[in-house]
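J.: Pulled from Swiss-Prot, these are the listed features:
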| type | residues | note |
| --- | --- | --- |
| BINDING | Lys57, Arg60, His90, Arg107 | isopentenyl diphosphate binding site |
| BINDING | Asp97, Asp101 | Mg(2+) 1 binding site |
| BINDING | Asp97, Asp101 | Mg(2+) 2 binding site |
| MUTAGEN | Asp98 to Arg | Leads to the appearance of shorter chain products, GPP and E,E-FPP, with only small amounts of GGPP produced |
| MUTAGEN | Asp223 to Arg | Leads to the appearance of shorter chain products, GPP and E,E-FPP, with only small amounts of GGPP produced |
Amino acid sequence: MRTPATVVAGVDLGDAVFAAAVRAGVARVEQLMDTELRQADEVMSDSLLHLFNAGGKRFRPLFTVLSAQIGPQPDAAAVTVAGAVIEMIHLATLYHDDVMDEAQVRRGAPSANAQWGNNVAILAGDYLLATASRLVARLGPEAVRIIADTFAQLVTGQMRETRGTSENVDSIEQYLKVVQEKTGSLIGAAGRLGGMFSGATDEQVERLSRLGGVVGTAFQIADDIIDIDSESDESGKLPGTDVREGVHTLPMLYALRESGPDCARLRALLNGPVDDDAEVREALTLLRASPGMARAKDVLAQYAAQARHELALLPDVPGRRALAALVDYTVSRHG
């Protein structure tokens, strides 16, 4: 039965004792991050701690800690370091993304660029990357290589998104590739490092990495659906943000391929950023009624099935069941 004692970061792990151990693992990651970031010069501190103190889902540290439950040493100190490295990289990308997107709000608070300007936000993100690099050096050359490869994928995905879809590339294939690079790659690295440093077998580590990539892609698709389907800000941004910014997510791309009576109006609305609140509401209403939403949810279900296939081949231990609960949470939160 779901109780507060069994829930960690919104995910019902089913067992209060196991959940307490996982919660403690995530708390160790947060404590290490806090310790490392507070060592920065005071000229950095307010902007550097801005997003960290704003909270967030801590999805990536949670995935690291849960992946570590597959190995025989889930509480190894290196698992904590790996979780901190992954979350610092994630926070750094948020600072940089908000500058590129000119976002004004992040996690219910003014974004760093809105509060201090672009230069400060970029430098805060850079410092987070520097701190993550210093931490990962503790884990040895293989971990450094994994993180370097992940950096490359993150930047490639951002560049691919920034330059847009060329005429000879399918827009939906492009979208899914960008999501895998920008979101799936980092969660895949979380699974790989969590498995590695808990002593999981090589085969299990590879499976956890693949699982992370699939779950990361599903997580982003769910966020994109929430941005249209939800009346609240459960994705961490205002509903309709993607419409306002002119960002074409999976539900929009499918909706734009439809040929119903409302499609011409929807195409006109989604032709670029939408500033007018009434037009944002109109676009959201049309998107919610479009078959494109159902198609996007079908794709999300396919990724969930792929994740469950990977899970089924992991050992039947509490960690696997917890990862299955996380997959269910990822898919179900779009409502």
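Each residue, glycine too, has its Cβ placed from N, Cα and C.
The noted changes are left out; the structure has the residues it started with.
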J.: List only the single closest residue to Asp98 (mutagenesis position), chosen from the recorded positions Lys57, Arg60, His90, Asp223 by CA-CA distance.
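T.: Out of the listed candidates, the nearest Cα belongs to His90.
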J.: Around Asp223 (mutagenesis position), how many other C-beta atoms are within 10 angstroms of its C-beta?
T.: 21
J.: So how many other Cβ atoms are close to Asp101 (Mg(2+) 1 binding site), meaning within 10 Å of its Cβ?
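T.: Around Asp101 (Mg(2+) 1 binding site), other Cβ atoms within 10 Å: 13.
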J.: Where Asp97 (Mg(2+) 1 binding site) and His90 (isopentenyl diphosphate binding site) are concerned, what is their Cα separation in Å, rounded?
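T.: So the alpha carbons of Asp97 (Mg(2+) 1 binding site) and His90 (isopentenyl diphosphate binding site) sit roughly 10 Å from each other.
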J.: Run through the Cβ atoms and count how many others sit within 10 Å of the one on Asp97 (Mg(2+) 1 binding site).
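T.: There are 18 of them.
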J.: I'd like the Cβ neighbour count for Asp98 (mutagenesis position), meaning other Cβ atoms within 10 Å of its Cβ, all protein chains included.
T.: 22
J.: Look up Arg107 (isopentenyl diphosphate binding site) in the DSSP assignment and report helix, strand or coil.
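T.: In three-state terms, Arg107 (isopentenyl diphosphate binding site) counts as coil.
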J.: If you count the C-beta atoms lying within 10 Å of each candidate's C-beta, which of the binding-site residues Lys57, Arg60, His90 ends up with the smallest number?
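T.: With the binding-site residues Lys57, Arg60, His90, fewest surrounding Cβ atoms within 10 Å: Lys57.
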J.: Consider each pair of residues in Lys57, Arg60, His90, Arg107, all listed by the record as binding isopentenyl diphosphate, and report the largest Cα separation in Å as a whole number.
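T.: 16 Å is the greatest Cα spacing among the residues binding isopentenyl diphosphate.
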J.: Looking only at Cβ atoms, how many others are within 10 Å of the one on Arg107 (isopentenyl diphosphate binding site)?
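T.: If we count other Cβ atoms within 10 Å of Arg107 (isopentenyl diphosphate binding site), we arrive at 17.
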